[in-house]
Amino acid sequence: MRIIKCLDQIFRPVLPNVNINNIQKNKKINILYFIDVSKFHVFEQLLLEESLFRISNNTTEGLNNIGFVIVNNTCEEMNESKGNECIFNNKKCVILGISNKIKDHIKDTNYIKENKISLIKRFTGGGTIYINKNSLLVSLILPHKFEKNKKIYPSNITEWSYNYFYNTSKQIYDKTQINNEKNSLNKNHILFNQYFNYYENDYVYKDYDEHNKNIILKKVGGNAQSFARNYFVHHTSYIWTCDYKEMNNILLNPSKQPIYRNKRKHQHFLQSIKLCLHDDIHTPNIFIEKLIKHIKHIINYKNITDQHDYWFFNKINLKNINDHILRNSEHFDDIYVADMNLLQCIFNYYNNSSLFNNMRSTYFLDLEGKKVSDRYYDIPTYFL
């Protein structure tokens, strides 16, 4: 395992252990990084994602392309401290899309204050979500060149991510036709069952009601994205558990909503992703393990079919954060180790550099919707 100490090692990577003989010489070498931030508060996750997205967009053009898959299991319980870990006893927060207003989405600001719920404005579009140990977050930060066969827009990115990253049942039949031995997708890599689908810009539970002769559509995952010249970010919040009473106390039924919602109340519109998962996925951590396996097969397939690019799938373990360093290690081409100083450098470079002046869009908000300092809410942090 290599230790990453500076920004260049991520954004302009050198690969000393690469066997060039195994790669066609005319192929450009790229890296897709996997980072698990399950012990982070969502606020720091969003700051990290925004920093990686903007820095990648500005610094990797014409050089090695890089990308990131970032996961956060907010359901994970942490009852004790190990080393320098921060323990978040209160991760409750409402996250608003970049254009959303508190008055249009928050039902009762007094309830927010009394229950010590933090308010966050994120750097991407989309709707408003409530996080309280109830969601599995998956983010993709990728160069536009990652997808060679079609142009990705905000209007089609959910369809693309569904078909490319998540529709594993379809890919079993499509990809193994090319090379069964090198591309051995099997049932161990299936993430979802037949009820998982997409509709408009959401991931949904889709079924047919035989009695009433109508299609049932319930939201199981919300998506948001941001596009820049060279990169896009697409993140998903999968609903693991639904506390409808708490949602009703906090979130309004928004005036701007997808057509298929049809003004349904939260309890009639939102559904746990668990109804859409393959039979052997019982926990968010198992989902993450399956996702890692599946992404590795996606990269293998991409390397077989892409004549110009070769992608490595590497993991960045965060020192004192990722306890199980060797978990799923066989699915990564390489594993790096980094400490919080590196993340702090990444954020500070983005937050303070003149290259990104006034670009930052992720902030804490007060009850009136005004931007406040990163220390406004009393939560422990890793790199702020």
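Here the Cβ of each residue, glycine as well, is placed from N, Cα and C on the backbone.
The noted changes are left out; the structure has the residues it started with.
Note that this is a predicted model, so its numbers are computed, not measured.
Residues or ranges marked as domain 'BPL/LPL catalytic' in Swiss-Prot (evidence: sequence analysis): 79-303.
Looking at Swiss-Prot, the entry for mutagenesis of C93 to A says: No effect on lipoylation of BCKDH-E2/BCDH and KDH in the presence of LipL1. Cβ neighbour count for C93 (mutagenesis position) (all protein chains, 10 Å cutoff from its Cβ): 22.
With a 10 A radius on its CB, C276 (mutagenesis position) counts 23 other CB atoms from all the protein chains. Under mutagenesis, Swiss-Prot gives C276 to A with this note: No effect on lipoylation of BCKDH-E2/BCDH and KDH in the presence of LipL1.
This prediction places the mean pLDDT of the domain 'BPL/LPL catalytic' (79-303) at 88. DSSP assigns C276 (mutagenesis position) to a helix in the three-state reduction. Between the C-alpha atoms of C276 (mutagenesis position) and C93 (mutagenesis position), the distance comes to 25 Å.
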